[in-house]
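A short write-up of the structure that comes next.
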Amino acid sequence: MPKAPKQQPPEPEWIGDGESTSPSDKVVKKGKKDKKIKKTFFEELAVEDKQAGEEEKVLKEKEQQQQQQQQQQKKKRDTRKGRRKKDVDDDGEEKELMERLKKLSVPTSDEEDEVPAPKPRGGKKTKGGNVFAALIQDQSEEEEEEEKHPPKPAKPEKNRINKAVSEEQQPALKGKKGKEEKSKGKAKPQNKFAALDNEEEDKEEEIIKEKEPPKQGKEKAKKAEQGSEEEGEGEEEEEEGGESKADDPYAHLSKKEKKKLKKQMEYERQVASLKAANAAENDFSVSQAEMSSRQAMLENASDIKLEKFSISAHGKELFVNADLYIVAGRRYGLVGPNGKGKTTLLKHIANRALSIPPNIDVLLCEQEVVADETPAVQAVLRADTKRLKLLEEERRLQGQLEQGDDTAAERLEKVYEELRATGAAAAEAKARRILAGLGFDPEMQNRPTQKFSGGWRMRVSLARALFMEPTLLMLDEPTNHLDLNAVIWLNNYLQGWRKTLLIVSHDQGFLDDVCTDIIHLDAQRLHYYRGNYMTFKKMYQQKQKELLKQYEKQEKKLKELKAGGKSTKQAEKQTKEALTRKQQKCRRKNQDEESQEAPELLKRPKEYTVRFTFPDPPPLSPPVLGLHGVTFGYQGQKPLFKNLDFGIDMDSRICIVGPNGVGKSTLLLLLTGKLTPTHGEMRKNHRLKIGFFNQQYAEQLRMEETPTEYLQRGFNLPYQDARKCLGRFGLESHAHTIQICKLSGGQKARVVFAELACREPDVLILDEPTNNLDIESIDALGEAINEYKGAVIVVSHDARLITETNCQLWVVEEQSVSQIDGDFEDYKREVLEALGEVMVSRPRE
């Protein structure tokens, strides 16, 4: 606070009271007048016949001056430390000071005549003591107490340096309160930065303890010296009017405080570098809006409500201010183009990188079970750890009862009740039912997991997840590792799922049957639609039409403004202002809260379109392809087929179905000539060209080449024609010149489809072609098959592809191939009945 100018100094209260001045003036007062007053004061003290009334008056005035001096010194000390006291003359402190002075004060006697000489400027304290010496000692102790318990400022400091210093002083606290706060802070460090903070505080406290002088010695001398120096320089600071302090933000800091500030800034730099290193090591970054008080109250709710979260991967933003809403008991399908972050979102939910309510147990089925000696059924049962603990306790208590310990009977009864409540008796039957539905026969259910392939171990993992029934079950492409029969069972089983479900799938038929809601990932946001995938598709198409109309209307308005003489910038600004007014009007009408996001000009809605095309073949006389009297079996195994006899024409549309392991893929290899029959022969037209899509398609690609180079080398195509062919099958232009080994599974599949088209086949033989394709690409494949004039033989677990292409169903069973009478719904019913399941007929929403 600036002081009055030197020309009109405030008159000190002690001027003119030479007769009643106290000895404290020798220590506290300043200037040449001080010395004169001190001299007069000693002369007055020498008079031994002082009246008793004058002595009492001196004591009263002495107490008043002490209070004034205390206030002045405290104010200077607060100014020096960057503090501001809201109420300097606190009533409680005054009473305490008065009581202390009364205790310390002594009547006029010989002791008072032994007043020590004033302290020299060097700060060396002379021996002896009186009322004022005791007061100075108390003041130094109060300063120590204030350093231990700094008073809370009434108003926050504007200078951030002061704030940093006050924060830096906290680790040096040595009082009871400081110890309690320190112990609380050390109890549970949240992360490595918090632990580093605690370590830094400990180091600072040790440094301060080492450098701290004795309380009764150097510290008091130092403080007295600082006080006298500041008082001596006070008049010069008044002349400057506080300008130097305003210019220099560090002017009010002592050397000790500057040293602490330097240490604090160095610590902050270390923390910042650690955070930067941590961010560089992690590929993903997540941010989320702070939860409101209402959301915090609903932490135990069964629903999930996450607002304004963002996720980026490898520097690419996947979600920006997106909202996630999941209602308990509903079954959600998460859809969107490949590579936009669907799987990433599931992993962040499972890892609780997002704020999921703690009472919701989350399970993401993504890893296959460990390959060991554990039978498949036991691997499923062991997932329920609670049941295992209860069974172990049951055995222990039964052993105690057999030994005559009757005290275990009561606890054993409670264990039985818990086992009944969890359905422990039916646990094994439930596990075997799930395994059977996923394609495990009784012998396979008891087979050790180490004897299964990766795909079958993935099925065991899926069975464990279904057996556990978590509050929120998340499945990422669950049908990829399943055959058609297992997909039919899983589809039917999940329609009766009573808990919350979140599925990522490219199987439109699966989403139509299972899901009650669709979450669409589009433009880094999540959009919600009630109903199954078919309902979503209709609503989304309508929404895109409306957006296109609004965009065209906006472009028309911009064109009119430009024609009227407005620049492009001015026209866009005026259009944005009109959008803002319209947005505010809608908010007032709907009584919505104001959005902080400024309206942006509409962009043309992007239609994600993929179109597959296969060139039409020339006509060939039937039969173009067939197996006659074929028997085949792998060496050392029983035959898969016996006496196969059938032919295929140019207009054939055949889907081969059956459980895994019966030989569907083997049958396709026999038709392509890649396998030679044990008996019989494969016959084909001599002009026939076969296009074969193998589900192990990566083996036929040259990984070191780019897609463009691969097609150019194989078919002698010009550069532009090769790129056009890749573009027709939905491969992005930037991927045309990237090495095939760096492409995703879906991108590699598109390269193989482009290669098939370049071969101009007469017959398409496709083994699980929908793996790694998104829904739009599967639709495009179905349309291409329908338009294709040649024969098509497909093995697929995608029900919609089968039904959309009107394929005849040929089932492989009992070493033979036979055609099914009826459609796909009849086949589904037949599969479920064979498993002892009842077909669920869910009404479409």
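Heads up, the Cβ atoms here are built off N, Cα and C, so glycines get one too.
Among the features that Swiss-Prot reports, ATP 1 binding site is placed at Gly336, Pro337, Asn338, Gly339, Lys340, Gly341, Lys342, Thr343. Around the Cβ of Gly339 (ATP 1 binding site), the number of neighbouring Cβ atoms within 10 Å comes to 15.
What Swiss-Prot lists as ATP 2 binding site is Gly658, Pro659, Asn660, Gly661, Val662, Gly663, Lys664, Ser665. Every protein chain considered, the tally of other Cβ atoms within 10 Å of the Cβ of Lys664 (mutagenesis position) stands at 23.
Feature annotation from Swiss-Prot assigns domain 'ABC transporter 1' to 304-548; the stated evidence is sequence analysis. For the domain 'ABC transporter 1' (304-548), the model's pLDDT averages out at 90.
The domain 'ABC transporter 2' annotation in Swiss-Prot covers 625-840 and is backed by sequence analysis.
Its Cβ taken as reference, Lys342 (mutagenesis position) is surrounded by 20 other Cβ atoms within 10 Å in the chains shown. In this structure, Lys342 (mutagenesis position) is part of a helix by DSSP. Under its mutagenesis entries, Swiss-Prot includes Lys342 to Met with the note: Does not inhibit ribosome binding. Reduces ATP-binding. Inhibits ATP-binding and reduces protein synthesis; when associated with M-664. Shows an enhanced association with polyribosomes; when associated with M-664. Does not inhibit IRES-mediated protein synthesis; when associated with M-664.
What Swiss-Prot notes for the published mutagenesis of Gln367 to Glu is this: Does not inhibit ribosome binding. Taking Cβ-Cβ distances under 8 Å and a sequence gap of 6 or more within the same chain, the neighbours of Gln367 (mutagenesis position) are Ser461.
Gly454 to Asp appears in Swiss-Prot as a mutagenesis experiment; the accompanying note says: Does not inhibit ribosome binding. In sequence order, Glu368 make up the list of same-chain residues 6 or more apart from Gly454 (mutagenesis position) whose Cβ falls under 8 Å from its Cβ.
For Glu477 (mutagenesis position), the Cβ neighbour count at a 10 Å cut-off comes to 16, with all displayed protein chains included. DSSP gives Glu477 (mutagenesis position) a coil state; it is part of no helix or strand. For Glu477 to Gln, Swiss-Prot lists a mutagenesis experiment annotated as follows: Does not inhibit ribosome binding. Reduces protein synthesis; when associated with Q-768.
Summarising the environment of His506 (mutagenesis position), the number of other Cβ atoms within 10 Å of its Cβ, over all protein chains shown, is 22. Under its mutagenesis entries, Swiss-Prot includes His506 to Leu with the note: Does not inhibit ribosome binding.
In Swiss-Prot, the entry for mutagenesis Lys664 to Met states: Does not inhibit ribosome binding. Reduces ATP-binding. Inhibits ATP-binding and reduces protein synthesis; when associated with M-342. Shows a reduced association with polyribosomes; when associated with M-664. Does not inhibit IRES-mediated protein synthesis; when associated with M-664. The structure shown retains the original residue.
Looking at Swiss-Prot, the entry for mutagenesis of Glu768 to Gln says: Does not inhibit ribosome binding. Reduces protein synthesis; when associated with Q-477. Cβ neighbours within 10 Å of Glu768 (mutagenesis position), excluding its own Cβ and spanning all shown chains: 20. Annotation note: Glu768 (mutagenesis position) sits in a coil segment as assigned by DSSP.
Residue pair Lys340 (ATP 1 binding site) / His506 (mutagenesis position) shows a Cα separation of 14 Å. Among the binding-site residues listed here, namely Gly658, Asn660, Ser665, Asn660 has its C-alpha nearest to that of Lys342 (mutagenesis position). Under the three-state DSSP scheme, Gly336 (ATP 1 binding site) falls in the coil class. Excluding Gly658, Pro659, Asn660, Gly661, Val662, Gly663, Lys664, Ser665, which define the ATP 2 site, the same chain contributes Asp483, Thr666, Val812 within 8 Å (Cβ to the Cβ centroid), listed in sequence order. Summary of the ATP 1 site environment: with the site residues Gly336, Pro337, Asn338, Gly339, Lys340, Gly341, Lys342, Thr343 set aside, the chain residues having Cβ atoms within 8 Å of the Cβ mean position are Leu521.
The closest partner of Gly658 (ATP 2 binding site) among the recorded positions, by CA position, is Lys664; the full candidate set was Gly339, Thr343, Lys664. Taking the Cα atom of each, Gly661 (ATP 2 binding site) and Glu768 (mutagenesis position) are about 15 angstrom apart. In the structure as shown, the Cβ atom of Gly336 (ATP 1 binding site) sits within 10 Å of 20 other Cβ atoms.
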